[in-house]
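Pulled from Swiss-Prot:
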- PRO91 to Ser: In e1411; defective nuclear migration in hyp7 hypodermal precursor cells. Does not affect unc-83 localization to the nuclear membrane in embryos. May reduce interaction with lmn-1. Reduces number of viable progeny following incubation with the DNA cross-linking agent cisplatin (MUTAGEN)
- ASP932 to Asn: In n323; defective nuclear migration and anchoring in hyp7 hypodermal precursor cells. No defects in localization to the nuclear envelope, however unc-83 localization to the nuclear envelope is abolished (MUTAGEN)
- 945-1109: domain 'SUN' (DOMAIN)
- ARG984 to Lys: In n371; defects in nuclear migration and anchoring in hyp7 hypodermal precursor cells. No defects in localization to the nuclear envelope, however unc-83 localization to the nuclear envelope is abolished (MUTAGEN)
- SER988 to Phe: In sa61; defects in nuclear migration and anchoring in hyp7 hypodermal precursor cells. No defects in localization to the nuclear envelope, however unc-83 localization to the nuclear envelope is abolished (MUTAGEN)
- CYS994 to Tyr: In e1410; defects in nuclear migration and anchoring in hyp7 hypodermal precursor cells. Defective male pronuclear migration in one-cell embryos following fertilization. Reduced number of viable progeny following incubation with the DNA cross-linking agent cisplatin (MUTAGEN)
- GLY1002 to Asp: In n321 and n399; defects in nuclear migration and anchoring in hyp7 hypodermal precursor cells. No defects in localization to the nuclear envelope, however unc-83 localization to the nuclear envelope is abolished. Reduced number of viable progeny following incubation with the DNA cross-linking agent cisplatin (MUTAGEN)
Amino acid sequence: MAPATEADNNFDTHEWKSEFASTRSGRNSPNIFAKVRRKLLLTPPVRNARSPRLTEEELDALTGDLPYATNYTYAYSKIYDPSLPDHWEVPNLGGTTSGSLSEQEHWSAASLSRQLLYILRFPVYLVLHVITYILEAFYHVIKITSFTIWDYLLYLVKLAKTRYYAYQDHRRRTALIRNRQEPFSTKAARSIRRFFEILVYVVLTPYRMLTRSNNGVEQYQYRSIKDQLENERASRMTTRSQTLERSRKFDGLSKSPARRAAPAFVKTSTITRITAKVFSSSPFGEGTSENITPTVVTTRTVKQRSVTPRFRQTRATREAITRALDTPELEIDTPLSTYGLRSRGLSHLNTPEPTFDIGHAAATSTPLFPQETYNYQYEEATGNKIKTAFTWLGYLILFPFFAARHVWYTFYDYGKSAYMKLTNYQQAPMETIHVRDINEPAPSSSDVHDAVGVSWRIRIADFLSSFVATIVEAHQVVFAMFKGGIVETVSYFGGLFAGLTDKKSSKFSWCQILGLLLALLFAIFLLGFLTSDNTAIRVKEITKDKNASKKSEGSLPAVPIWISAANHVKHYTWMVKEFVVDIAFDTYNYGKSTIGRLGTTPRYAWDLIASGCGAVGNGLKSVLSSSFRFIDFCAGKLFYYGSDGFLSANKSIGTFFNGCYETLYNGCTAIVGHTKSFIYNASNAVYNFFSTIFAGLLNFSTSSQNSILSLLKSFGTGITNIFYNFIYAPIAGVFNFAGDNYMYFFNEVAAVFGKVYNSVVSVLKTVINWILFLIAYPFSLCTRAWIRISQYAPEDVVQVIPIPQAITPTPDVERIVEEPLRKVTDVEDEELVIIPAPAPKPIPVPAPTPAPVIIHQTNVVETVDKDAIIKEVTEKLRAELSAQFQQELSAKFEQNYNTIIEQLKMENTNIQYDKNHLEAIIRQMIYEYDTDKTGKVDYALESSGGAVVSTRCSETYKSYTRLEKFWDIPIYYFHYSPRVVIQRNSKSLFPGECWCFKESRGYIAVELSHFIDVSSISYEHIGSEVAPEGNRSSAPKGVLVWAYKQIDDLNSRVLIGDYTYDLDGPPLQFFLAKHKPDFPVKFVELEVTSNYGAPFTCLYRLRVHGKVVQV
């Protein structure tokens, strides 16, 4: 091979950079058939053929002198640059030398569908297992309870039947004796005794049933699925062991039948298993002169091999261990000699007994050696009924604890298993064990004999038997090979499509399918090649040729000699072909692993092989050229002194050989070149073919997933529509109907209760009046009697008191001095203070005391009080003067007030606002905004007593945008009711918090909180600043406001006014009452007649203002 140049060692100038990287790193870059070797969710995915094309900047960044080394790059790939040579990817050296390139992993495009499927199905499987375990735990309790109750009922029925039959028998027996009657005391005692006896039986029956068989709750002990699988596996292994024991005979060993028992745990002497492989490399089988070295087998038990942790030992598992005879943790049969009963006095004899290993196949038994270990004996177990009863009681009390324990271990088991799958945890391999093949012949008895003490007859028999065994073994190997191939193929298919829990199948990818297709194509090609010449046809043709070539005596052959020779050549050619096929077949069997690796060789590796062949051809060329030159030189020297004829002949021969060499070299070079081109084109064609298949499968998978998703989406939409139309809509309609008409029902109920209340009050009033009359009537009688008695009292003379005269003069009104009105200069205080004038006081005039005047001469003397008369006259005069004064003062005040207001309006234009004044104005505006933006009472507000009583024929507009959910489960669509129009949810209005009705005409009737005299109505809509895109076309335009005595009395309604809401005005607009009704208003209706163009109309906030009227 030609030496490598300096350019080949330079990465930048190397022609095939992938070859350079793989040569320097020791690792080949993978191709599209490489398996995924990265851990799920731990490393980022790599770029693949469907990744977006890299830009020039990215290419420069990936292939330039980076300060760090990247793990992979697709910069030098034919996917992005078809002019580059055929290679896949190149690791970036990051500006370092090639010597620092360490061995690293490369990842090819991988499908994560398998891992995604496992992640999606794992929570479902986990939940199903947990539910199954909980149901199984409850099932055990229910099963115990149901069977116990059923047995208890059957026992009661049986007890009743027994008692009834005894009673009938007793009655029949006593009826035979005439005139014999038992005393009453005997009958009563018997009845009492039977009653208590039945009562005791009924109470103690459950206890007797539970303790009858002396079985505790261990018979219902919960076992996981893994325990069940272990038991099934142990059972299968035991069956194999027993079958092998019955089918094999061992000379000199005990043939006692196996026996099953429940022995006690005793320490004694027993044996250790020793196995040996009986396969021999000798073509004549195992010779007697060769010594077999036994191999001591130490295997882990099923419980120790398990990846996931086992449940804690219970009494049932300990009893199972106690019952084991051959393996302490498995329940299998053992011959009688291992019992303590037979080995009690014979332990020194070391009698070997056959025992079999529990593995994937049965092991061959060889002479055994004693070892100190555990053995078992029979022992009858006695139970304790009281302990059993307490065990049951504790189990029933602590059942939640047991259930929680099962649930915990279930989560722990499957959680650890999932963690191992996600992290690609590889468990430790099992210990090696020498096992015997299923078709392997059993060892003969001569294997254990000494070669010196065997006669020559036995040796010949052994030789013949071993020779026959070798032939049989050869056939068995061939058939086992075919069987193994079939089993591996089936296992491979099963791992691809059914091995959902196998760790190897968790790395499933489309690359395996492509590899499988390649293997199938190769198998079809091989099958066609092997079956090209049918054996029967070939034999028939050979027989025909032989018959045709026969000739009779004294006659010429029927077939010419050259045809017969051609047939023989054909026959021997076929034999050579069959020999070559056999060689290839054997090569495949013994080089299966090498061929398997070649099956996944990258495409560029074949180029490397071709280039290697070219390099070998170059070397061969140089070697042959040197050899011929050496021969030519030697021949020239040898025959130099020969004759010219010999020299010329030598030259001719040299020229001939040189020409042959040149011809051969040129032919080989052409063959190598054509072979290389053919392999390259064939690999490209195969690659393109499988790439097309892969793309088709990928597109089919994507379209299938999309179809399934669309089907599920359609199914979900249909379910949602069914739920809405048939479940939610009727329920919502009922609730809406109830919400819209609850006031009607409430009024009816209130009227009924009002009538009942009035009736009760009237009855109570009548009763109370009667009670008061009955109480007051005796007192009235006593009072009348007392008055009648007082008429007969003596008469007394009453002295007349003289009335003094008083003169009240007229008050001097002119003396009241009117103070000039002050000029108001303070703008913020516009109220005028009215100073009331003092009322005139009367001036008392002393008068002499006149003599009493006798008015009427009767039994009672009456007098006139002058002070009372003066006081009455004074009060009348004062009232008249006050009214006149108030009238004149009001006229004066109104005149001065108008004058001051005009002056203030003129002065306001020149007012300068200072800081305090502005602060006062701002506070006034904040106060007005805080009082519902109006500073007036809203009698339609729901929180103060207002209510929406009707919407007439208005149909609510539903947007189906507010979906209510419960635990992320959609329940129903929420929409605002008409009540939101008179509610104050916040100080500001937000888009959507309104009641919308269809089209542009609608009604809303409101019951006010009080009877009022309506002065104005205000309506507020959202501003254009908060509306989306400033669109407020759903605002009302023309409105009518009506007043009702009763909401259903259309004849009494009065139009307060018709108004237009100006969309260009402020959001809150006031409308003064144009017509005031002549009755106190309790019901107000807003009728919208038009809007600003939307297919629906929205109402945000309605207010009604006025003054309360006492009714």
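Backbone N, Cα and C define each Cβ position, glycine as well.
At each noted position, the model has the original residue.
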- Out of these mutagenesis positions, ARG984, SER988, CYS994, GLY1002, which one has the fewest other C-beta atoms within 10 Å of its own C-beta? SER988
- Tell me, roughly as an integer, the mean pLDDT over the domain 'SUN' (945-1109). 88
- Cα of ARG984 (mutagenesis position) to Cα of CYS994 (mutagenesis position): how many Å, rounded? 11
- Quick one: Cα separation, CYS994 (mutagenesis position) versus SER988 (mutagenesis position), in Å? 12
